[in-house]
Amino acid sequence: MFKHIIARTPARSLVDGLTSSHLGKPDYAKALEQHNAYIRALQTCDVDITLLPPDERFPDSVFVEDPVLCTSRCAIITRPGAESRRGETEIIEETVQRFYPGKVERIEAPGTVEAGDIMMVGDHFYIGESARTNAEGARQMIAILEKHGLSGSVVRLEKVLHLKTGLAYLEHNNLLAAGEFVSKPEFQDFNIIEIPEEESYAANCIWVNERVIMPAGYPRTREKIARLGYRVIEVDTSEYRKIDGGVSCMSLRF
């Protein structure tokens, strides 16, 4: 069960966030409205929420998942692969230290890691080697996890930006998977819920204390999740999709 959530209000500079999509620029007013709805959804999940203020220097700073990995035993400050995002680690560290006094580790150069590439399954962490997370970063991450009695393994990505672009672990051995992840041997022991290609964006969901928060507008995925017995909460994240963001990106859950 999660007790705490850290999130950050989007900055107006969000409209200049990094993107590989061709969906246009986000509308800030809509993005703010969508973020407010996301926070309201989290408020129904029996968690304490720390909402940090916007920081205009960092357009992508609403995506708090990437600069930190929160585990049950330590927090790890990452080193984002996107240079424009590296300062995001500095503006969140004080908050992280408050929750993990004396238990904060960090990834050092030349390693790069963005925690959107990391999926937690119990005490094991799957780490995507991607354009943003390199082999050295993954090596350091696994060494830190093992130091704290946890474990990690590497999954090589072929097409998507981050590991969790196409995967979501919903506890109880249930794994949402889209695209390249459906057939990866690393995941064949899970109960794989295959997300159809046309709804692949919906593979990025979050489990929060027996609720599943997912992007709105993907009825087939919603039905598959609901059939497993979860309470499903839909939130519109269409403005964040324009800058390669999804449901998991906007919070730290621990």
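Using the three backbone atoms N, Cα and C, a Cβ is placed for every residue, glycine included.
Applying an 8 A CB threshold to same-chain residues 6+ apart, the list for His162 (mutagenesis position) reads Glu114, Gly116, Asp117, Gly128, Ser130, Arg132. In the three-state DSSP scheme, His162 (mutagenesis position) is classed as coil. Feature annotation from Swiss-Prot assigns active site, proton donor to His162; the stated evidence is a curator's inference.
Feature annotation from Swiss-Prot assigns active site, nucleophile to Cys249. If you draw a 10 Å sphere around the CB of Cys249 (mutagenesis position), it holds 24 other CB atoms from the protein chains shown. Mapped onto three states, the DSSP output places Cys249 (mutagenesis position) in helix.
The substrate binding site feature in Swiss-Prot is assigned to Leu18, Asp60, Glu65, Asp66, Arg85, Arg132, Ile243; the stated evidence is a curator's inference. Reduced to three states, the DSSP call for Ile243 (substrate binding site) is coil.
Sequence annotations record features per position, and here Swiss-Prot assigns Zn(2+) binding site to His162, Cys249 based on a curator's inference.
As a published mutagenesis entry, Glu114 to Gln appears in Swiss-Prot alongside the note: Abolishes enzyme activity.
The note that Swiss-Prot attaches to the published mutagenesis His162 to Gly or Phe is: Abolishes enzyme activity.
Cys249 to Ser appears in Swiss-Prot as a mutagenesis experiment; the accompanying note says: Abolishes enzyme activity.
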Using C-alpha atoms only, work out the spacing between Asp60 (substrate binding site) and Cys249 (mutagenesis position) and round it to an integer in Å.
-> 10
In the same chain, which residues outside the set Leu18, Asp60, Glu65, Asp66, Arg85, Arg132, Ile243 have their CB within 8 A of the centroid of the CB atoms that define the substrate site?
-> Gly17, Phe63, Pro80, Ala82, Glu88, Glu114, Gly116, Asp244, Gly245, Cys249
By CA-CA distance, flag whichever of Glu65, Asp66, Arg85, Ile243 among the binding-site residues is nearest to Cys249 (mutagenesis position).
-> Glu65
Once the DSSP letters are reduced so that anything not helix or strand counts as coil, what is Arg132 (substrate binding site)?
-> coil
